[in-house]
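Presented below is the structure to which this report refers.
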Amino acid sequence: MSDAPSSSPDATASHWCYHCNKRVVVETLDDFVVCCECNKGFVESIQPTPAAYSSPAPPQPLSPDLNVEDSSIGSHFLQMLRLLAHAPSQRSPPRHLDVLSYEDDFFRLELNSRNEIDDDEDEDEDDGDEEEEDEEENLTVNDEEDEEDDLRRRNRFPLTTTQSRTGRNRILDWAEILMGIEDNSIEFRMESDRYAGNPADYIDDAAGYEALLQNLAEGDGGGGGGRRGAPPAAKSAIEALETFEVSSSEGEMVMVCAVCKDGMVMGETGKKLPCGHCYHGDCIVPWLGTRNSCPVCRFQLETDDAEYEEERKKRTSTVSDSAAASSSSSTSRY
């Protein structure tokens with residue numbers, strides 16, 4: 001075997017090594033480019049970076065439509081967005097990578113490896129059986145390395161393509177954001193104490209929360225100004241309820257108290273409302289102490305609330321008048 005030819009290292013890191021995953025200096029060995037660090041041939045020449053990506057563009061002056069001073073928060077915010085939009089990506093692989101470049105590199109590696117194999121066969125065709133076995137082992141190793149290089153190249157191609165597209169999309173997104181900010185008049189101001197809507201709808205401190213909880217409790221508790229529904233029945237109306245004793249005839253009807261859902265047995269006493277429904281005395285009296293209506297038919301007893309009684313009379317008179325009018329109209333038709 002002859003000595004390896006002299007190498008001519010490239011002074012600048014103009015290639016990307018996919019084995020080292022960084023920019024490297026390469027050596028040229030008979031038109032075969034290898035990495036100086038890992039001595040692998042899985043390298044790619046980096047195209048010259050376009051001027052658009054070479055250096056970040058200087059911040060442009062703010063649009064006069066914003067009417068914001070240079071020392072304001074809006075000015076610094078827009079400048080920061082512009083710097084982020086033009087910031088170059090760090091340690092990114094070559095940008096101009098396509099399918100043809102990968103295929104060309106693959107064929108170049110394949111041809112170089114095959115040429116080396118042919119040269120080895122020509123030089124070693126007079127050697128013994130041991131050298132032939134070594135040559136077969138070398139061929140197997142080279143084929144395995146070629147397959148590994150091919151697999152790595154195919155796995156890295158979607159990743160590098162996605163990274164390059166993501167970088168371009170990121171710049172376009174920032175450009176759209178900046179254009180939208182400059183096209184629309186946006187006022188940058190510090191947080192103020194002004195409210196949107198009615199200031200009474202806001203709760204600023206613990207006292208406000210306590211007042212809110214108190215109002216909710218009063219609304220659900222049924223006492224004070226938060227009472228809902230009809231008022232309790234008058235004490236005179238409760239005392240005037242008819243008391244009866246369950247007889248044999250009534251026991252056969254299987255009377256059931258609608259409050260406790262228990263049957264009333266023969267010989268037991270109960271209370272009867274004017275509507276005719278019967279209950280246990282211990283059940284209906286507490287019920288009427290909170291509301292004046294019958295649990296079954298909603299018949300209303302008198303109350304001690306004068307305002308409620310006045311409204312009930314008005315409703316009753318209105319219903320009676322409408323019923324009389326409807327009956328008279330139906331009679332006139334016939």
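Here, residue 1 is simply the first one shown, and the rest follow in order.
Glycine residues also receive a Cβ, built from the backbone N, Cα and C atoms like all the rest.
In the three-state DSSP scheme, Cys275 (mutagenesis position) is classed as coil. The Cβ of Cys275 (mutagenesis position) has 13 other Cβ atoms within 10 Å, all protein chains considered. According to Swiss-Prot, the mutagenesis experiment Cys275 to Ala carries this note: Abolishes interaction with COP1 and ubiquitination of HY5 in vitro; when associated with A-277; A-280 and A-283.
A sphere of 10 angstroms centred on the C-beta of His277 (mutagenesis position) encloses 17 other C-beta atoms. Here the residue is the original one, while Swiss-Prot reports the published mutagenesis His277 to Ala with the comment Abolishes interaction with COP1 and ubiquitination of HY5 in vitro; when associated with A-275; A-280 and A-283.
Among the mutagenesis entries in Swiss-Prot is His280 to Ala, noted as: Abolishes interaction with COP1 and ubiquitination of HY5 in vitro; when associated with A-275; A-277 and A-283. Counting only same-chain residues six or more apart in sequence, the Cβ atoms lying under 8 angstroms from the Cβ of His280 (mutagenesis position) belong to Cys257, Val259, Cys260, Asp262, Met264, Glu268, Gly270, Lys271.
Around Cys283 (mutagenesis position), the same-chain residues six or more apart in sequence whose CB sits under 8 Å from its CB are Cys257, Val259, Cys260, listed in sequence order. Here Swiss-Prot describes Cys283 to Ala as a published mutagenesis experiment; the accompanying note says: Abolishes interaction with COP1 and ubiquitination of HY5 in vitro; when associated with A-275; A-277 and A-280.
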